[in-house]
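See below for the structure under consideration.
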Amino acid sequence: MMSSRTQDADGASIRFSDHTLDKATKAKVTLENYYSNLVTQYGERKQRLAKLEAQLKDESLSEAQRQEKRLQHAQKETEYLRLKRLRLGVEDFEALKVIGRGAFGEVRLVQKKDTGHVYAMKVLRKADMLEKEQVAHVRAERDVLVEADHQWVVKMYYSFQDPVNLYLIMEFLPGGDMMTLLMKKDTLSEEGTQFYISETALAIDSIHKLGFIHRDIKPDNLLLDARGHLKLSDFGLCTGLKKSHRTDFYRDLSQAKPSDFIGTCASLSCSPMDSKRRAESWKRNRRALAYSTVGTPDYIAPEVFLQTGYGPACDWWSLGVIMYEMLMGYPPFCSDNPQDTYRKVMNWRETLIFPPEIPISEEAKETIINFCCEADRRLGSQRGLEDLKSVPFFRGVDWEHIRERPAAIPVEVRSIDDTSNFDEFPDVSLEIPSAPIPQGGEIAKDWVFINYTYKRFEVRNLE
């Protein structure tokens, strides 16, 4: 057994086992989280009360009516505290269908047994998170979903855990994801592209204002609600869970010389059949890439691979890649394997080409070029969304009310649990995946998941 040494007041050496050190760390983290939560909860209550008082000032109510609303608010706060004390578990939900699958977990459509409300449940295996050193990414996912409480981010209602798994209970968006929509369509019109790129830009800008960088903007993570409007998902989780999102996966490729690749580039002559075959090949392999542990680096900005630091501008690069895919039918750097895609991304000055047989406007082309360029001059890198508002391609966009308008492509939803816009997983059991409960020392690091549990205040209205 490993141990660590320290000294007592007299200078004598004291040896502590790793088991003792882990227990001490767990106690320290538990206490820190307890008092941190008290401060956070107090601040949240003050914010909710301040919001109520601001609303009361704007309403023409008598003092008696205002007092009644204050009493109702106090009752809601009391009920929320009671709800937070209730222990939530996987047994409180009935699994209806598997609607998503990744390298280390799955997403299920579930129904809460006591209320009948339908949610999307993401299940992540703790052992995988520890083994792959993904705890920080899992924590980022949970923390961003807690903080980003607005219309452009998928809403999380609960998070909890058991000895084996972590669970995120989120709103179910029946429209599916942008990847599925793009696979159904050959290409989108420029009007449709303008709509979805505008909504994605608003979503990206909203999380940047909160101080977060998504780092994994791609069609898979753009979800559509029942009206066809867009929301962002998978914050910090997919970035890193897949090998392709870890720089060391490509480190052995970084020695490749540009000249090694330019010859390959030259061989990709853009004849009509080439573009058509590339689109067909991309769609044929896209689904498998989404579910694999390898994934694809198609949407990742070059500076993310360089290990020289990156900022919010990397998300705007990804938006340019998605815009290209919407108009062309495939992303600009797609290849037969991730290694070649990586080389194309790193040599974007030579590889970002627009095949003449797929005509797009000069305004669209210029916008893509200004997204997929050097980070310091990239569209969105200076003033965020404000950079886009003066771009000709976005002329006519009602940035303030776009979500209130009809979506570019209507979504057909027949019921609250309609999953027709999702893949079928007939070979996957509905039973929540489990693993042997860790034994002995294996459970020692479970303290890293302390404070994972969460219940949203608004969920009180659903109970």
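Just so you know, glycine gets a Cβ as well, placed from its N, Cα and C.
Features reported for this protein in Swiss-Prot:
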ACT_SITE  D216  active site, proton acceptor
BINDING   I99, G100, R101, G102, A103, F104, G105, E106, V107, K122  ATP binding site
DOMAIN    93-394  domain 'Protein kinase'
DOMAIN    395-463  domain 'AGC-kinase C-terminal'
MUTAGEN   K122 to A  Loss of catalytic activity; increases microtubule sliding (in vitro)
MUTAGEN   S292 to A  Excessive dendritic branching
MUTAGEN   T453 to A  Excessive dendritic branching
MUTAGEN   T453 to E  Constitutively active kinase; reduces microtubule sliding to similar levels of wild-type (in vitro)
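Cα spacing between the residue listed as 'active site, proton acceptor' and I99 (ATP binding site): 20 Å, rounded to the nearest whole number. Shown are the recorded positions R101, K122; of these, the residue with the fewest other Cβ atoms within 10 Å is R101. According to its DSSP assignment, I99 (ATP binding site) is in a strand.
Across the domain 'Protein kinase' (93-394), the prediction's mean pLDDT works out to 82. Taking the Cα atom of each, T453 (mutagenesis position) and I99 (ATP binding site) are about 23 angstrom apart.
Same-chain residues at least 6 positions away in sequence with a Cβ under 8 Å from that of V107 (ATP binding site) are, in sequence order, V98, I99, G100, R101, A120, M121, K122, V123.
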